[in-house]
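What follows is a single structure, written as structure tokens, with notes after it.
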Amino acid sequence: MSSGAPSGSSMSSTPGSPPPRAGGPNSVSFKDLCCLFCCPPFPSSIVSKLAFMPPEPSYTITEDNKLVLIEGRAAWPHQEVDMANCVEMRITRTRRRNRVACTMIRPLPNSHFTLLFSHGNAVDLGQMTSFLYGLGFHLNCNVFSYDYSGYGCSTGKPSEKNLYADITAAFELLKSEFGVPKEKIILYGQSIGTVPSVDLASREDLAALVLHSPLMSGMRVAFPGTTTTWCCDAFPSIEKVPRVKCPTLVIHGTDDEVIDFSHGVSIYERCPTSVEPLWVPGAGHNDVELHAAYLERLRSFIDMEASAIRVTAPITNATSTNSRTISNGTSS
């Protein structure tokens, strides 16, 4: 293996979403669900109790913006690579006055795109750094990521409102501090990370969007078969994705035990700029990236489809993949 390559010939599983408690959201007790969704006027704060599971911080940040992993909580297996040479840390502040920890990972020189990665609900940046380095190496992309409020070295408490403020602050830092223009930023959201990714993509014109195991909304995860977005619903990505204007790749395992496969299909169908999706037969919520098709599809998406599709007019009823208009006047 050439110098600087991540250890191993394939991607290791992300620690992004460890097995959920009691079998995941679909097996939460009726009492828990009543407490979760039927206690206005603060449904979003109640949702947070089940949606967010921040671990004990796995890292610290030095005064000169270096990442220090805490032994026993996170590891850097790439022995041939000096982490200090390719990983930079920053702290930014959100509009809700929380401090958010961010990392810029540069596995290779002269990468064209930067992934803005939003991780799962039970990890922090320290635990994700090794995976993000490997992902960037295999895709020839820089990777910029951040911790949600209440995770890692970020202050505050995790909540839906903070999710949106966190990604906005990270996005602004990526542009201002690192000089990355919008047209070279690819959003990548995994699991709960698809929620802020869809929100930002619905407001900004970016290079592309990757949605890995997305959810339609909180109510639809907790109550399978729900077809209406209620006023108390949290994380309503299904209502925002029709406003996305950049090429969008949806990835989902057909046997996902946490966020049902139907969520990925519905997000794909509602997005006016979705490209050929990656449905991984037999994959669950935590092992999609172990399949060879994962990296293959991401490479082709980034090399051939990122920045290629643009919606020319707002989509008012994007319910079918046959109702998409793209900039060259063709349909897909």
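Note: Cβ is positioned from N, Cα and C throughout, glycine not excepted.
Reduced to three states, the DSSP call for Ser191 (mutagenesis position) is helix. The active site, charge relay system annotation in Swiss-Prot covers Ser191 (among others).
Applying an 8 A CB threshold to same-chain residues 6+ apart, the list for Asp256 (mutagenesis position) reads Ser213, Gly264, Ala283, Gly284, His285. Sequence annotations record features per position, and here Swiss-Prot assigns active site, charge relay system to Asp256 (among others) based on similarity to another entry.
Taken from Swiss-Prot, the feature active site, charge relay system covers His285 (among others), and the record attributes it to similarity to another entry. DSSP assigns His285 (mutagenesis position) to coil, not to a helix or a strand.
As a published mutagenesis entry, Cys34 to Ser appears in Swiss-Prot alongside the note: No defect in starvation-induced thermotaxis plasticity. Impaired starvation-induced thermotaxis plasticity and loss of localization to neuronal sensory endings, when associated with S-35; S-38 and S-39.
Here Swiss-Prot notes a mutagenesis experiment, Cys35 to Ser, with the remark: No defect in starvation-induced thermotaxis plasticity. Impaired starvation-induced thermotaxis plasticity, when associated with S-34; S-38 and S-39 or S-36; S-38 and S-39. Loss of localization to neuronal sensory endings, when associated with S-34; S-38 and S-39.
Here Swiss-Prot notes a mutagenesis experiment, Leu36 to Ser, with the remark: No defect in starvation-induced thermotaxis plasticity. Impaired starvation-induced thermotaxis plasticity, when associated with S-35; S-38 and S-39.
Cys38 to Ser appears in Swiss-Prot as a published mutagenesis result, with the remark: No defect in starvation-induced thermotaxis plasticity. Impaired starvation-induced thermotaxis plasticity, when associated with S-34; S-35 and S-39 or S-35; S-36 and S-39. Loss of localization to neuronal sensory endings, when associated with S-34; S-35 and S-39.
Looking at Swiss-Prot, the entry for mutagenesis of Cys39 to Ser says: No defect in starvation-induced thermotaxis plasticity. Impaired starvation-induced thermotaxis plasticity, when associated with S-34; S-35 and S-38 or S-35; S-36 and S-38. Loss of localization to neuronal sensory endings, when associated with S-34; S-35 and S-38.
For the mutagenesis of Ser191 to Ala, Swiss-Prot gives this note: Impaired starvation-induced thermotaxis plasticity. The structure shown keeps the original residue. Other Cβ atoms within 10 Å of the Cβ of Ser191 (mutagenesis position), summed over all protein chains shown, number 25.
Swiss-Prot gives this note for the published mutagenesis Asp256 to Asn: Impaired starvation-induced thermotaxis plasticity.
One mutagenesis experiment catalogued in Swiss-Prot, His285 to Ala, is accompanied by this note: Impaired starvation-induced thermotaxis plasticity.
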His285 (mutagenesis position) has its Cβ surrounded, within 10 angstroms, by a count of other Cβ atoms equal to 24
Once DSSP output is merged into helix, strand and coil, Asp256 (mutagenesis position) belongs to coil
